[in-house]
Amino acid sequence: MADGNEDLRADDLPGPAFESYESMELACPAERSGHVAVSDGRHMFVWGGYKSNQVRGLYDFYLPREELWIYNMETGRWKKINTEGDVPPSMSGSCAVCVDRVLYLFGGHHSRGNTNKFYMLDSRSTDRVLQWERIDCQGIPPSSKDKLGVWVYKNKLIFFGGYGYLPEDKVLGTFEFDETSFWNSSHPRGWNDHVHILDTETFTWSQPITTGKAPSPRAAHACATVGNRGFVFGGRYRDARMNDLHYLNLDTWEWNELIPQGICPVGRSWHSLTPVSSDHLFLFGGFTTDKQPLSDAWTYCISKNEWIQFNHPYTEKPRLWHTACASDEGEVIVFGGCANNLLVHHRAAHSNEILIFSVQPKSLVRLSLEAVICFKEMLANSWNCLPKHLLHSVNQRFGSNNTSGS
């Protein structure tokens, strides 16, 4: 469960309400780290991860695999949905994306080791219960691994790096064994710099022939897609947690290393990197080489090639192996993760808290809705004059008691 050996919205109508599914509305999901979270811009879907066993103390356990938690980014409400079908095993360190409201899940680490299985779940389904489907893809798959990254471009999912088993088939790229894994596992593992493409129309795996200087093998790094560039920052390789920044041109498959001007974030793994505009990435948290959890946030300006430290109110809330998703309202929603040294298992402080970072100016609609809510007593008699979809938004917000980050 560690970072090596520790290791535009489619329209202006309301999105799917998920009210028709068999569900259970609770306050929030359990605390966790190593989970996945993806977004359709209005909802954040959370699956998997693990937490400490509160009864036995020294043991970690994976969260229930059937549970899919959906966070409404507008109202701040959580909903739990119990999924069915080819449900993936409970895992940590998996890699997930959401494309056109379809969730794709690859890799991870479960109770029997690493996996390279691929799953999908269509959140647009009209069935009463959301169904997982395991896809038997064509071509040579990536090796079994966790803590890898992914870029989404056109009809392709492009996976990079990770920590796991030696590939069984010949692949392009470098694999470096972790010597310490020979002592504590019958299946030694290591880091890699492999690039694998999955075509989501044919479900076929392939590898591109890349040019330029590739990044070193790594795991627990962070990836983000902007245009035709797949960015990767940091991650762990052997005993170092790095702060290098690279991008892969997803048309030409050429690697480029970026040397930003001025100050840069310290090296880290288990951090998040989120695209927030066509020119900016948002970096938060992580874990340093000297095993310190981080609470700093940065924005990277692509056109200026520079990092800028981002001021925020959560400096006393470090997070590592958390998740971060961008909303349609210019916010980054951070969920879960660990607040201290994750490697001291019996003391790991896993979180289930939401941290909200406003990284873009709020829209006029959002500002107007907040004003209506602020002066609700004064304006209540005029609510029926609002368009139906805005009235729906106001009513939903009144039903929420989650004001974190506002």
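Placement of Cβ uses the backbone N, Cα and C atoms for every residue, glycine included.
In the three-state DSSP scheme, PHE177 (mutagenesis position) falls into the strand class. Swiss-Prot gives this note for the published mutagenesis PHE177 to Ala: Impairs oligomerization of KLHDC2-ELOB-ELOC complex; when associated with A-182 and A-183. Impairs oligomerization of KLHDC2-ELOB-ELOC complex; when associated with K-182 and A-183.
A 10 Å cutoff on Cβ-Cβ distances gives PHE182 (mutagenesis position) a total of 12 other Cβ atoms nearby, all chains included. In Swiss-Prot, the entry for mutagenesis PHE182 to Ala states: Impairs oligomerization of KLHDC2-ELOB-ELOC complex; when associated with A-177 and A-183. The structure shown retains the original residue.
Under its mutagenesis entries, Swiss-Prot includes PHE182 to Lys with the note: Impairs oligomerization of KLHDC2-ELOB-ELOC complex; when associated with A-177 and A-183.
Experimental mutagenesis at this site is recorded by Swiss-Prot as TRP183 to Ala, annotated: Impairs oligomerization of KLHDC2-ELOB-ELOC complex; when associated with A-177 and A-182. Impairs oligomerization of KLHDC2-ELOB-ELOC complex; when associated with A-177 and K-182. Within the same chain, no residue at least 6 positions away from TRP183 (mutagenesis position) has a Cβ under 8 Å from its Cβ.
Under mutagenesis, Swiss-Prot gives ARG236 to Glu with this note: Abolished ability to recognize truncated SELENOK with a diglycine (Gly-Gly) at the C-terminus.
Swiss-Prot documents SER269 to Glu as a published mutagenesis change and attaches the note Abolishes oligomerization of KLHDC2-ELOB-ELOC complex. Cβ neighbour count for SER269 (mutagenesis position): 28 (other Cβ atoms within 10 Å of its Cβ, all protein chains included).
In Swiss-Prot, a published mutagenesis experiment is listed as SER269 to Glu or Leu, annotated Abolished ability to recognize truncated SELENOK with a diglycine (Gly-Gly) at the C-terminus.
The annotation that Swiss-Prot gives for the mutagenesis experiment SER269 to Ala reads: Does not affect ability to recognize truncated SELENOK with a diglycine (Gly-Gly) at the C-terminus.
A sphere of 10 angstroms centred on the C-beta of ILE373 (mutagenesis position) encloses 13 other C-beta atoms. Classification of ILE373 (mutagenesis position) by DSSP places it within a helix. What Swiss-Prot notes for the published mutagenesis of ILE373 to Arg is this: Impairs oligomerization of KLHDC2-ELOB-ELOC complex.
For the published mutagenesis SER406 to Gly, Swiss-Prot gives the following note: Promotes oligomerization of KLHDC2-ELOB-ELOC complex. Abolishes the activity of CRL2(KLHDC2) complex to ubiquitinate SELENOK.
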DSSP-derived structure type at SER269 (mutagenesis position), helix or strand or else coil: strand
Other CB atoms within 10 A, centred on PHE177 (mutagenesis position): 12
Assigned conformation of TRP183 (mutagenesis position) - DSSP reduced to three states: helix
Inter-residue Cα distance where the pair is ARG236 (mutagenesis position) and PHE177 (mutagenesis position), in Å: 13
Distance from SER269 (mutagenesis position) back to ARG236 (mutagenesis position), taken between C-alpha atoms, in Å: 6
